[in-house]
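So that you can see what the record holds, here are the features copied from Swiss-Prot:
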type     : residues                                                                       : note
DOMAIN   : 124-421                                                                        : domain 'Protein kinase'
BINDING  : Met130, Gly131, Asp132, Gly133, Ala134, Phe135, Ser136, Asn137, Val138, Lys153 : ATP binding site
MUTAGEN  : Lys153 to Ala                                                                  : Abolishes kinase activity
ACT_SITE : Asp257                                                                         : active site, proton acceptor
Amino acid sequence: MRFKSIQQNIEDEGKVNVREVNPDSYAERDHGYTAGIFSDAEENFGITQQVADSTQNPTSKPKSRHAHFHETVHENPSEYSRSKCKQPTNEKEYDKAIEALVAKAIVEEHSGQQFPVYKGLEQYTLLQKMGDGAFSNVYKAIHNRTGEKVAIKVVQRAQPNTDPRDPRKRQGVESHNILKEVQIMRRVKHPNIIQLLEFIQTPEYYYLVLELADGGELFHQIVRLTYFSEDLSRHVITQVAHAIRYLHEDCGVVHRDIKPENLLFDSIDFVPSRVRKYRAGDDPDKVDEGEFIPGVGAGTIGRIRLADFGLSKVVWDSHTQTPCGTMGYTAPEIVRDERYSKGVDMWALGCVLYTILCGFPPFYDESISLLTKKVSRGEYSFLSPWWDDISKSAKDLISHLLTVDPESRYDIHQFLAHPWISGSREPTFPATDAPNTAQRENPFTYDFLEPEDVAAAGSAARTPGVNSLREVFNISYAAHRMEQEKIRKRGQRGNQGIMNFMGDMDDLMEENDDYDDGTKSVEHSMKRVNLSGENDPSLASRQPAQSQQQSSQRSRNKFKGFQLNLSKATLYNRRHRQKV
C-alpha cells in the first residue's frame with residue numbers, strides 16, 4: 001500500500017481526463033462515469049479512464065475534448081488555473097477559426113509539408129513539427145472546431161519485443177512512465193508552467209495535448225542572440241525560479257530536467273534598442289536584443305513557461321506536508337533526500353543562468369567522461385573576456401547555485417532573496433568553492449570560425465554544432481542527477497529500514513530506470529553527433545588554415561583547470577574573433 005497517500009491525493013484533487021480511442025470506429029467515448037480498466041500499477045497513479053457504452057451511436061458528433069477536460073479538472077479550481085479553452089461565442093469567432101485553417105492549408109499545399117495520420121487526433125489539424133525525441137514527436141496543431149492552437153506530444157507506446165537477442169528490450173515508452181508524467185502535470189497549475197489540456201491514448205500512441213507557447217524554445221534565442229543582457233537574464237531566470245518554487249513548495253515535485261530546451265516562452269513585440277550596448281569580444285553584427293521593458297521582456301521573449309515533466313518525481317505528499325512520510329516521524333535521512341532532490345533543480349537553474357548570461361554552458365568537454373568528471377567536481381570558470389562586463393553580483397549568485405555540496409547550495413528562497421534578483425544594493429559574496437572571478441584565464445588563443453548569419457532559430461537548430469550543444473546540456477544534467485543519487489544512497493547506508501522505504505519510493509518513481517536509460521540514450525546520441533567538428537567538411541572549409549593548425553596544436557597541449565576548445569563549438573562562432 002505504498003501508493004496510498006499519493007492515490008488519495010489524486011482522488012481528492014479530481015480526475016484526469018483520459019480518453020481511450022477505439023481502433024475500429026475511433027468514435028468519441030464519453031459515457032459520464034469512470035472505471036479503472038488500467039492495470040493495478042496504472043490505477044496506483046490515480047489515473048482513470050472513460051469507458052464507452054456498448055449502445056453508444058458511433059456516428060454521433062463528438063463533444064469537444066477540451067470542454068470535457070475542463071469540466072473535470074476544475075471541480076476544485078486553483079488560483080493558478082488559467083487554461084480555459086477559447087470557445088467561440090459568435091459567428092465572427094467561428095469565421096476566424098475557419099480562416100486560420102484555410103490559410104494554413106494553403107501554405108502547406110504549396111510547401112508540400114505532410115504529416116503522419118494519427119488515429120485518435122481527428123479533431124486536430126497538425127500545422128508544424130516542433131521537435132522530436134527517441135520515441136516522441138511534438139507538433140503545433142489547431143483544434144478543428146474551436147480554432148485553438150495547441151502543442152501535441154505524440155509518444156509511441158511500448159510494443160512487444162520481437163528481437164530474440166534481447167527479450168527484455170521493448171520499443172517505445174512504458175505506460176507507467178507516461179502516466180507518471182500525466183499524473184504530475186495535472187497537479188500543477190501555474191502561469192509559468194505549460195498546462196496539460198488533455199490526455200488521449202490509442203493502442204499505438206499516447207497523446208498529450210498541451211498549451212502552446214508561441215515563441216518556442218529559449219534555446220533557439222540563445223543561439224540567435226548569442227547571450228542575454230543582465231536585465232533580460234533576470235527577467236527569464238526569475239520566472240523559472242517562481243515555477244520551481246511552486247513545484248518544490250506547493251506541489252512537492254522536483255523537475256530534474258531544467259534546461260534551455262525545456263524553457264518555452266510567449267512572444268512579445270520587438271522594440272529596437274535606442275542605444276546598442278556591446279561587451280568585450282562581441283561581434284559587431286550581433287543581433288539586437290532590443291529594448292528591455294520591465295515586467296514585459298525584450299528580444300521577443302515575454303512570459304517563460306517550464307515544460308516536459310518526463311523526469312519529474314514527487315518528494316513529499318500534500319496530506320502530511322512532509323517529505324514522503326508521516327508528520328513528526330520523518331527520519332533525517334529522508335529530509336536530506338528531499339534536499340538533494342531539490343538541489344538538482346537549483347544546480348540546473350545555475351547552469352541556465354550561466355548560459356544565458358554569456359552564451360555557452362559552464363561545463364564543456366569533447367570527451368563524455370571528462371565532461372561528467374567536470375560536472376561532478378564543479379569545475380567551471382568565468383572565462384575572460386566574456387565575463388568581464390558581467391556584474392560581480394551575478395557571478396556570486398551563480399557560484400551559490402553551482403556549489404558541489406547540496407547542503408551548501410542555495411535553495412529557492414535564498415535564490416529569490418539574493419540582491420541580484422531582488423534589485424537591492426546589498427553587498428554580495430561568492431560561495432566558498434567559487435572560482436576566482438578576478439583571475440584571468442590561462443593565456444591561450446581562442447580561434448573562431450567565420451560565422452554564417454543565422455537568419456532564424458529554426459535553421460540554427462539544425463546545424464551540427466547546435467545539436468552538439470544540446471547533447472552537452474543533456475550529458476551535464478544527467479551526470480549531475482546521477483552524482484546526487486550516489487550521494488543520497490551513501491547517506492542511507494547503515495539504516496536498512498530507511499533503505500527499504502526509499503527503495504519503495506524508487507520503485508514508485510522509477511528513478512533508477514530513468515537515470516540508467518536516460519544516460520545511455522544521451523551517450524548514444526553524443527556518439528552520433530560530431531562534437532569536435534574535425535570531420536565536418538562544412539566546418540573545415542570555413543576554418544582558416546592557421547586556425548586548423550593552432551587547433552591541432554591545442555589538442556596536444558595540456559592546460560590546468562577548466563579547458564574549453566571554443567573553435568569547435570558552433571554557438572561560440574557568433575562571437576568576435578579575438579586573441580586573449
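A Cβ is built for glycine as well, from the same backbone N, Cα and C atoms used for every other residue.
Every position carries its original residue.
Remember, it's a predicted structure, so these values are computed and weren't measured experimentally.
Overlay of Swiss-Prot annotations on the structure.
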| residue | record | DSSP (3 states) |
| --- | --- | --- |
| Met130 | ATP binding site | strand |
| Ser136 | ATP binding site | strand |
| Lys153 | mutagenesis position | strand |
| Asp257 | active site, proton acceptor | coil |
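All protein chains shown were included, and the count of other CB atoms within 10 Å of the CB of Asp257 (active site, proton acceptor) stands at 24.
Around Val138 (ATP binding site), the same-chain residues six or more apart in sequence whose CB sits under 8 Å from its CB are Lys129, Met130, Gly131, Asp132, Ala151, Ile152, Lys153, Val154, listed in sequence order. Close to Ser136 (ATP binding site) in the fold, though at least 6 residues off in sequence, lie Lys153, Val154, Val155, Gln156, Val173, each with a CB less than 8 Å from its CB. Cα separation, Ala134 (ATP binding site) to Asp257 (active site, proton acceptor), rounded: 16 Å. Largest Cα-Cα distance over the residues recorded as binding ATP, namely Met130, Gly131, Asp132, Gly133, Ala134, Phe135, Ser136, Asn137, Val138, Lys153, equals 14 Å. When the binding-site residues Met130, Ala134 are compared by the number of other C-beta atoms lying within 10 angstroms of their own C-beta, Ala134 comes out lowest.
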